[in-house]
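Copied from Swiss-Prot, the annotated features are:
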- Glu15 to Lys: In elf4-201; reduced homodimer stability associated with a slightly impaired circadian gene regulation (MUTAGEN)
- Glu18 to Lys: In elf4-202; reduced homodimer stability associated with a slightly impaired circadian gene regulation (MUTAGEN)
- Pro23 to Leu: In elf4-208; reduced homodimer stability associated with a slightly impaired circadian gene regulation (MUTAGEN)
- Arg31 to Trp: In elf4-203; reduced homodimer stability associated with a strongly impaired circadian rhythm (short-period phenotype) (MUTAGEN)
- Arg31 to Gln: In elf4-210; reduced homodimer stability associated with an impaired circadian gene regulation (MUTAGEN)
- Arg44 to Lys: In elf4-205; reduced homodimer stability associated with a slightly impaired circadian gene regulation (MUTAGEN)
- Ser45 to Leu: In elf4-211; reduced homodimer stability associated with a slightly impaired circadian gene regulation (MUTAGEN)
Amino acid sequence: MKRNGETKRRRNVAEEAEQGEDPAMWENLDRNFRQVQSVLDRNRSLIQQVNDNHQSRMADNMSKNVALIQELNGNISKVVNMYSDLNTSFSSGFHGGKNGHDGGGAAGTRA
């Protein structure tokens, strides 16, 4: 199913390029959304581990939750920053016009 979505995105990038849009901007946004999704997927895994540890009621597992929750909190901060960077990149791409976008941007600097 992901492959079909990738194909559609690539086709949309090609169509936008034909219409004079900035395909580099869309590719950059797509790449950064995938980075955000990766962190969100990791958070889902962390939450499941925390739940499993909590349900086990074993002292060792409960103590592991401290580090897992700290990582989860750090990841939430990363996601907030990544979305902020995406917003800036997206706004710059549209307000600056296609000539004002350099294809890079701060959104690609965090992971």
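Every residue gets a Cβ built from N, Cα and C, even glycine.
For Ser45 (mutagenesis position), other Cβ atoms within 10 Å of its Cβ number 12. For the mutagenesis positions Pro23, Arg31, Arg44, the ranking by surrounding Cβ atoms (within 10 Å, all protein chains) places Pro23 first. The CA atom of Pro23 (mutagenesis position) is located 31 Å away from the CA atom of Arg44 (mutagenesis position).
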